[in-house]
Amino acid sequence: MAATAYEHLKLHITPEKFYVEACDDGADDVLIIDRVSTEVTLAVKKDVPPSAVTRPIYGIMGTIHLVAGNYLVVITKKMKVGEFFNHVIWKATDFDVLSYKKTMLHLTDIQLQDNKTFLAMLNHVLSTDGFYFSTTYDLTHTLQRLSNTSPEFQEMSLLERADQRFVWNGHLLRELSAQPEVHRFALPVLHGFITMHSCSINGKYFDWILISRRSCFRAGVRYYVRGIDSEGHAANFVETEQIVHYSGNRASFVQTRGSIPVFWSQRPNLKYKPDPQINKVANHMDGFQRHFDSQVIIYGKQVIINLVNHKGSEKPLEQTFAKMVSSLGSGMIRYIAFDFHKECKNMRWDRLSILLDQVAEMQDELSYFLVDSAGKVVTNQEGVFRSNCMDCLDRTNVIQSLLARRSLQAQLQRLGVLHVGQKLEEQDEFEKIYKNAWADNANACAKQYAGTGALKTDFTRTGKRTQLGLVMDGFNSLLRYYKNNFSDGFRQDSIDLFLGNYSVDELDSHSPLSVPRDWKFLALPIIMVVAFSMCIICLLMAGDTWTETLAYVLFWGVASIGTFFIILYNGKDFVDAPRLVQKEKID
């Protein structure tokens, strides 16, 4: 089977069936989905009834089962990102969710409401920016992984050969993946970030590409998914690959990021920064070893760069991570702790050079992947930098962009694009492209995990910290606080539904969506607002004597402040918590 998927498709809809027609040159296949039996079959174009309503689509994301029955999810708009070794890369920008059922009359009012909520969850994930695909190229693998494949692998369909860590519609495609004959209709979709630029230095033109692949294992939102699971999958795991294509030569440099790989949590509780909790009873070494065993198999040597604070609430996590590495005693793993905030305080961001100098020799040892124009592998990357902070976002992005630039400097010199002694940061035009692309990558990763753009991107874009950047960081921090406390439960549920961590059972009489709120949820905020309002009224409408006014103000002031602290104490009752999948509670 050719390792391509159909690019041009038409969707024909009748009351009984969906017909997905392949319109590529020479194609005669039609995928038929029975809207009643849900059976999937393959036919030819002459089987499409002329009475069907027809529209163009650009790919099938898959199918999902909700309360009302099955739904077909299709890509309705796409945008060209660029060309990758003569393969077109697309970004999916709009989707449609089509019900198999013609009416909802078979549902009760409660089922209708639940179905509406599940649809909103599905659409929430689909509206998240960052879904990419190609009908001819396997985006889920790095250049180095693709170079080490067998002829049998290259004959597989894109879906079969894809790295399942990065196929975000894997659950939606489960029915199609069970039938190899329809795999050309099944499109593996990546979630993350891709940017491509044609660049020029010294009159030499090359393509520069940046790809971030988000893992769909232990996926979720900032405060609800931390650490690792029992299988060793780390939260917010992202593989970032930087690629250069010059005169037939291809070079790539891969880095990873992922949450501190022990069992810990940091549940929102209305505090600006909840204290992280390390599980006191879990077997940390078991999960830790599983995580790094798989990382070493996939990537080789691991150089861990831990950027968390060495004091305060982050200190126990740094100590635990260091202890785990020491206890494991693997020659394949090296550990570097760099207190980012301490080293760079008072906007001394030039001090990041201390870390770069510290790891320079290790980076040269890890090298990068390079294949020449004849297809011969010149060098392999022997391992990766695995960077992390608390969120694996802001501090991590800064460090990754600096490490990637150092690798790129070496690659471009080796390829003859840069002259001996020339520095990449002196190439103003390219530097602007480079910094903006890495800042855009930072924003994409941050929005997908934390719900807002990244912090510290002014440094990534300009090379220095600015006052405007500090103001924007403040705004994004406040926005994160709101989302993390009051909307992330819904976001987490949406991701769990999309990835199949939760399956809808319409026969289940107890809906997880209808969780009754405790009396405190409504009563305490109302009491606080009333008390605060009365305090203001007493200030504006003075009593007969100043002592009387003071007494009223003190009474209502103490009532409002007291209620505020009671709300804060019971913070976990007021946040928007996930309802579908109960993660391990680590308190």
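Using the three backbone atoms N, Cα and C, a Cβ is placed for every residue, glycine included.
Just so it is clear, the model here is predicted, and its values are computed rather than measured.
The domain 'SAC' annotation in Swiss-Prot covers 122-451. For the published mutagenesis D391 to N, Swiss-Prot gives the following note: Reduces phosphatase activity towards PtdIns(4)P, but not towards PtdIns(3)P or PtdIns(3,5)P2. Experimental mutagenesis is annotated in Swiss-Prot for A442 to V, with the remark: Reduces phosphatase activity towards PtdIns(4)P, but not towards PtdIns(3)P or PtdIns(3,5)P2.
The average pLDDT for the domain 'SAC' (122-451) in the predicted structure is 96. Of the recorded residues, A442 (mutagenesis position) and D391 (mutagenesis position) place their C-alpha atoms 12 Å from one another. A simple Cβ count within 10 Å picks out one of the mutagenesis positions D391, A442 as the most packed, and that one is A442.
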